[in-house]
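Have a look at the structure below, then the notes.
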Amino acid sequence: MKKLINDVQDVLDEQLAGLAKAHPSLTLHQDPVYVTRADAPVAGKVALLSGGGSGHEPMHCGYIGQGMLSGACPGEIFTSPTPDKIFECAMQVDGGEGVLLIIKNYTGDILNFETATELLHDSGVKVTTVVIDDDVAVKDSLYTAGRRGVANTVLIEKLVGAAAERGDSLDACAELGRKLNNQGHSIGIALGACTVPAAGKPSFTLADNEMEFGVGIHGEPGIDRRPFSSLDQTVDEMFDTLLVNGSYHRTLRFWDYQQGSWQEEQQTKQPLQSGDRVIALVNNLGATPLSELYGVYNRLTTRCQQAGLTIERNLIGAYCTSLDMTGFSITLLKVDDETLALWDAPVHTPALNWGK
């Protein structure tokens, strides 16, 4: 294994120290470790907080700033942050209007964020939750009960962050997050595995002519391993799966801060249909050249046009990675005029930055 690290035990500490030094708009906290906006708490606005295992950079710490997250809790590589990190971060960013926890659907994340939610409620913080489960590839996986939360998380953090920035209430922000989760669809493929520093070897092996179809962002198995032929064929198979697997029913939990208890809600993922308008994210899983990602986007635009989908906005690049995995994911999020206005609203973070 050759990686630009000193000691595997210091990877998280050193990368966070570098992030904070590179971006004075962020504050790195210690004991426990978490990151916030330097101006947190922001009075009069809902605070957004997310987190998860490291290795997916720039998610989540790269999305802290005006118009997006108030703070983020990074765990060790592919390891959920502990409840005390989440609790302390939320206490730091709470500006009095409540805290919304955006949680990717992985067993460890769910358990730890739910524990922190109850601790926050007991401490008098108005808090609620949104669970993201946009991966259409598999229902259950190595890390999840239910579908995985992947790159649509980035889009939701941007859009809900814009709503919080303009002064929307905690309930409105949470409702928007759940709506966007039901309108977003993602799928990924891998041509090569990632290497976790502590393991020192690739997490799986593929033959030269194989790809992992429906891979997760921790290298979890997907739908199957199948022959890799060409860019167009790969995008076509992914696009068809997004459409075919795009509708499903499931039960998701959220915290009702008024009743002080968990509530279960039946939700339906909305399939993409002709006439829909979308934001398209072509996401580098770590080691895929940008030139290839633009090739992917070229084919994706053709398939969207054929299916009657209009791409209103796009992101192409590394936004939700899996260390050094060779591969990419596609996310399509159904939008309307209001959603696009939130997308176009100013955002100033290390990884997304536009507007005044």
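Note that Cβ sites are derived from N, Cα and C of the backbone, with glycine treated the same way.
Here the original residues are kept at every noted site.
The active site, proton acceptor annotation in Swiss-Prot covers His56 and rests on a curator's inference. Under DSSP, His56 (mutagenesis position) is assigned to coil, being neither helix nor strand in the three-state scheme.
For His218, the entry in Swiss-Prot reads active site, tele-hemiaminal-histidine intermediate.
If you look up Swiss-Prot, you'll see Gly53, Ser54, Gly55, His56, Lys104, Asp109 marked as dihydroxyacetone binding site. There are 26 other CB atoms within 10 A of the CB of Gly55 (dihydroxyacetone binding site), with all protein chains counted.
Marked as domain 'DhaK' by Swiss-Prot on the basis of sequence analysis: 7-352.
In Swiss-Prot, the entry for mutagenesis His56 to Ala or Asn states: Shows a moderate decrease in the catalytic efficiency but at least a 40- to 300-fold increase in affinity for dihydroxyacetone. The structure shown retains the original residue.
Non-local contacts of Asp109 (mutagenesis position) by the CB criterion (under 8 A, 6+ apart in sequence, same chain) comprise Gly51, Gly52, Ser80, Ile103, Gly149. Here the residue is the original one, while Swiss-Prot reports the published mutagenesis Asp109 to Ala or Asn with the comment Loss of kinase activity.
As a published mutagenesis entry, His218 to Ala or Lys appears in Swiss-Prot alongside the note: Loss of kinase activity. According to DSSP, His218 (mutagenesis position) is assigned to coil rather than to any helix or strand.
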Measure from the CA atom of His218 (mutagenesis position) to the CA atom of His56 (mutagenesis position) and give the result in Å, rounded to a whole number.
9
Residue pair Gly55 (dihydroxyacetone binding site), His218 (mutagenesis position) - Cα distance, angstrom, rounded:
8
Mean per-residue pLDDT computed across the domain 'DhaK' (7-352):
97
What's the CA to CA span in angstrom from Gly53 (dihydroxyacetone binding site) over to His218 (mutagenesis position)?
9
In Å, rounded, how far does the Cα of Lys104 (dihydroxyacetone binding site) sit from the Cα of His218 (mutagenesis position)?
13
Pairwise CA distance, His218 (mutagenesis position) versus Ser54 (dihydroxyacetone binding site), rounded so that it is a whole Å:
10
In the structure shown, which of the recorded positions His56, Lys104, His218 has the fewest other Cβ atoms within 10 Å?
His218
